[in-house]
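First the structure, in the form of structure tokens, and then the observations on it.
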Amino acid sequence: MYALTQGRIFTGHEFLDDHAVVIADGLIKSVCPVAELPPEIEQRSLNGAILSPGFIDVQLNGCGGVQFNDTAEAVSVETLEIMQKANEKSGCTNYLPTLITTSDELMKQGVRVMREYLAKHPNQALGLHLEGPWLNLVKKGTHNPNFVRKPDAALVDFLCENADVITKVTLAPEMVPAEVISKLANAGIVVSAGHSNATLKEAKAGFRAGITFATHLYNAMPYITGREPGLAGAILDEADIYCGIIADGLHVDYANIRNAKRLKGDKLCLVTDATAPAGANIEQFIFAGKTIYYRNGLCVDENGTLSGSSLTMIEGVRNLVEHCGIALDEVLRMATLYPARAIGVEKRLGTLAAGKVANLTAFTPDFKITKTIVNGNEVVTQ
């Protein structure tokens, strides 16, 4: 048992000064005034840093020089372990490894690997995000068109049978029958709209069928026009739909993030959609069967198509504060509490309270990570 002291604590709801977080057996035992700590307890100083729940990234293709995509060798427990270690350096304690449009065979391998990883590493990766393959070719982005397809009963059944390790599926609502969306949602999978050319009417039909999330708002969806709001307009119009947004200033203009925040409130989640260069020093990598080039913060293919980001969660937090003018407490909720709610893990993650998993991060006022704790263990100390 130990207590984190001498920092500013953000519980997920409020900032507390002169308080401590007591950690024991991998869980938060209490959040209490420093004056109430037992005299014999070990105290670990935060040296004035801000202590927050660990960040939760619900869309992450790769980082730390690796990708959970493309090949049987890459879709492995080892890749997920490398991604977790890279994440921890940027304050991210939990994430959804994202496997983009690929073959049935590699999807099934991803499920097997996820099951093995979850048995070995609790409260870190939180299940698989399958981004595709039921997308609209018009909005495929960097996804391999040879693998984009319509749903078939066998694959739908397989996903539902493995819903305990598949947390989220991204699909184009106009390409997937309502009964398939409902079946996935009823199995306990978060169904997300993305890589879609849906009209407002098609998007709303998808929402009624069971879609509760939207993948990287504004990206890989039609422009909003006066007569046709499209998927983006539907997301902004529907109060209960969660969505992720990439806050690197390259995927989405900061003015659009501000507008989305005004409309979506507590349903807007920070995501990175990161790829191998995040937390690594590389200039190119393979993604969706293509060479992707990393230059000046951009990840693009040979045609200039955006192909994921190099963003880390702490960089996204800083960008939302410094470039969007969103208050720090609300930005931290966008990186912790709101994604936890979106994927249904808020009872154990996303806030600092007694009984919650002790996944936390600490950072300086200039957004440098000083400490990351996973299951009560300090995994990063700087």
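From the backbone N, Cα and C atoms, a Cβ is placed for every residue, glycine too.
Don't look for the substitutions in this one, it keeps the originals.
The Cβ of Gln59 (mutagenesis position) lies under 8 Å from the Cβ of Leu96, Thr98, His129, Glu131, Thr215, His216, Gly244, Val271, Thr272, Asp273, each of these being in the same chain and 6 or more residues away along the sequence. Under DSSP, Gln59 (mutagenesis position) is assigned to a strand (E or B) in the three-state scheme. For the mutagenesis experiment Gln59 to His, the note given by Swiss-Prot reads: Large decrease in catalytic activity and substrate affinity, and increase in the average amount of Zn bound to the protein, suggesting that an additional metal ion can bind to this mutant; when associated with H-61.
Every protein chain shown contributes to the tally, and the Cβ of Asn61 (mutagenesis position) ends up with 29 other Cβ atoms within 10 Å. In Swiss-Prot, the entry for mutagenesis Asn61 to His states: Large decrease in catalytic activity and substrate affinity, and increase in the average amount of Zn bound to the protein, suggesting that an additional metal ion can bind to this mutant; when associated with H-59. The structure shown retains the original residue.
Swiss-Prot lists Glu131 to Gln or Ala among its mutagenesis entries, and the accompanying note reads: Large reduction in the amount of the metal cofactor bound to the enzyme. DSSP assigns Glu131 (mutagenesis position) to a strand.
Swiss-Prot lists Glu131, His195, His216 with the feature Zn(2+) binding site, giving experimental evidence as the kind of evidence.
Secondary structure at Ser307 (substrate binding site), taken from DSSP and collapsed to helix, strand or coil, is coil. Among the features that Swiss-Prot reports, substrate binding site is placed at Thr142, His143, Asn219, Ala220, Arg227, Asp248, Gly249, Leu250, His251, Leu306, Ser307, Gly308.
The annotation that Swiss-Prot gives for the mutagenesis experiment His143 to Gln reads: 180-fold decrease in catalytic efficiency. For His143 (mutagenesis position), the same-chain residues that are 6 or more apart in sequence and have a Cβ closer than 8 Å to its Cβ are Ile100, Thr101, Glu131, Gly132, Pro133, Leu135, His195, Ala288.
Mapped onto three states, the DSSP output places His143 (mutagenesis position) in coil. Where Swiss-Prot documents His143 to Asn as a mutagenesis experiment, the accompanying text is: Dramatic decrease in catalytic activity and moderate decrease in substrate affinity, producing a 6000-fold decrease in catalytic efficiency.
For the mutagenesis experiment His251 to Asn, the note given by Swiss-Prot reads: 500-fold decrease in catalytic efficiency. If you take the C-beta of His251 (mutagenesis position) and look for same-chain residues 6 or more apart in sequence within under 8 angstroms, you find His216, Tyr218, Asn219, Asp273, Leu306, Ser309.
Here Swiss-Prot describes Asp273 to Asn or Ala as a published mutagenesis experiment; the accompanying note says: Loss of catalytic activity. The DSSP secondary structure for Asp273 (mutagenesis position) is coil.
For Asp273, the entry in Swiss-Prot reads active site, proton donor/acceptor. A sphere of 10 angstroms centred on the C-beta of Asp273 (mutagenesis position) encloses 27 other C-beta atoms.
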Residues close to Zn(2+) site centre defined by Glu131, His195, His216, Cβ within 8 Å: Gln59, Ile100, Gly132, Leu135, Gly141, His143, Thr170, Ser192, Gly194, Thr215, Asn219, Ala220, Asp273
Count of other CB atoms lying within 10 Å of the CB belonging to His195 (Zn(2+) binding site): 31
Minimum Cα separation from Asn61 (mutagenesis position), reported as the residue among binding-site residues Thr142, Arg227, Ser307 that achieves it: Ser307
